[in-house]
Amino acid sequence: MAHRAQVGLQDATSPIMEELVIFHDHALMIIFLICFLVLYALFLTLTTKLTNTNISDAQEMETIWTTLPAIILILIALPSLRILYLTDEINDPSFTIKSIGHQWYWTYEYTDYGGLIFNSYMLPPLFLEPGDLRLLDVDNRVVLPVEAPVRMMITSQDVLHSWTVPSLGLKTDAIPGRLNQTTFTATRPGVYYGQCSEICGANHSFMPIVLELIPLKIFEMGPVFAL
């Protein structure tokens, strides 16, 4: 989960997020290398006294500054495309949950477990208990099992929303009249927080998402659905 004054990414809780963290470090290394080369070239240009104004052709240099950017783009694009296809892959989910965005709360439907439906509202400051997070905790959490593929069907009843949980590497738009889907497999139990990531009106900042991930054996016992 996130911490105060956190600079880096949140701890990965799914294979997709682990891939995203690795790709982030990979792309950042390439960017640092490009910046270093550009600054080094500028430094040499400003400090050298060896100049030649009669050069009209530099075939080798033109080849290098055409080929090198193409190679760099390929090194960035290939891992990115791989992750993009992984995020769209549907791996025989164990069960399906439907999430419906409203102004400004979420509705969840456990269609595979007796059609359980409930709303999830942000807890007002007066109802927070010690240890709860302001603007992030909700009255009804989404309880999910770890190490089981889950398919989340996402839509909206009014305006554009976006169902986002950074620790799982999830961000899927909720669009009225359209049903989007995403799959994920959590690897660690715990409580993980997200928020609507699409500006959806005056209370856009007040529709958090809370996932409580528990072992599969406990999840299948049933009482976890007592909200």
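The backbone N, Cα and C atoms fix where each Cβ goes, and this holds for glycine too.
What Swiss-Prot records for His161, Cys196, Cys200, Met207 is Cu cation A1 binding site. The 10 Å shell around the Cβ of Met207 (Cu cation A1 binding site) contains 23 further Cβ atoms across the protein chains shown.
Here Swiss-Prot flags Cys196, Glu198, Cys200, His204 as Cu cation A2 binding site. Its own atom aside, the Cβ of His204 (Cu cation A2 binding site) has 16 Cβ atoms within 10 angstroms in the protein chains shown.
What Swiss-Prot records for Glu198 is Mg(2+) binding site, and it gives similarity to another entry as the kind of evidence. Non-local neighbourhood of Glu198 (Cu cation A2 binding site): Leu160, His161, Ser162, Asp173, Ala174, His204, each in the same chain, at least six residues away, with C-beta under 8 Å from its C-beta.
Quoted from Swiss-Prot, the note attached to the natural variant Arg4 to Ala states: In strain: Isolate San Diego zoo Ppy3, Isolate Anna and Isolate Dennis.
If you draw a 10 Å sphere around the CB of Val38 (variant position), it holds 10 other CB atoms from the protein chains shown. Swiss-Prot gives this note for the natural variant Val38 to Ile: In strain: Isolate Anna.
In Swiss-Prot, the entry for natural variant Asn54 to Ser states: In strain: Isolate San Diego zoo Ppy3, Isolate Anna and Isolate Dennis. The structure shown retains the original residue.
Taking the Cβ of Thr67 (variant position) as centre and 10 Å as the limit, one finds 10 other Cβ atoms among all the protein chains shown. Natural variation at this site is recorded by Swiss-Prot as Thr67 to Ile, annotated: In strain: Isolate San Diego zoo Ppy3.
Under the heading of natural variants, Swiss-Prot lists Phe184 to Leu and annotates it as follows: In strain: Isolate San Diego zoo Ppy3. Listed in sequence order, the residues of the same chain lying 6 or more apart from Phe184 (variant position) and placing their CB within less than 8 Å of its CB are Ser14, Ile16, Pro149, Val150, Met152, Leu168, Gly169, Leu170.
Swiss-Prot documents Ala226 to Thr as a naturally occurring variant and attaches the note In strain: Isolate San Diego zoo PPY3.
Reported as a whole number, the C-alpha separation between Thr67 (variant position) and Val38 (variant position) equals 16 Å.
Counting only same-chain residues at least 6 apart in sequence, those with a Cβ under 8 Å from the Cβ of Cys200 (Cu cation A1 binding site) are Gly101, Gln103, Trp104, Val159, Leu160, His161, Met207. Calculated from their C-alpha atoms, the gap between Val38 (variant position) and Cys196 (Cu cation A1 binding site) amounts to 39 Å. In sequence order, Gly101, Trp104, His161, Ser162, Trp163, Thr164, His204, Met207, Pro208, Ile209 are the residues of the chain that are 6 or more apart from Cys196 (Cu cation A1 binding site) and have a CB within less than 8 Å of its CB. Residues Gly101, Gln103, Trp104, Trp106, Ser162, Ala174, Gln195, Ser197, Glu198, Gly201, His204 surround the recorded Cu cation A1 site, their Cβ atoms falling within 8 Å of the Cβ centroid of His161, Cys196, Cys200, Met207, which are themselves excluded.
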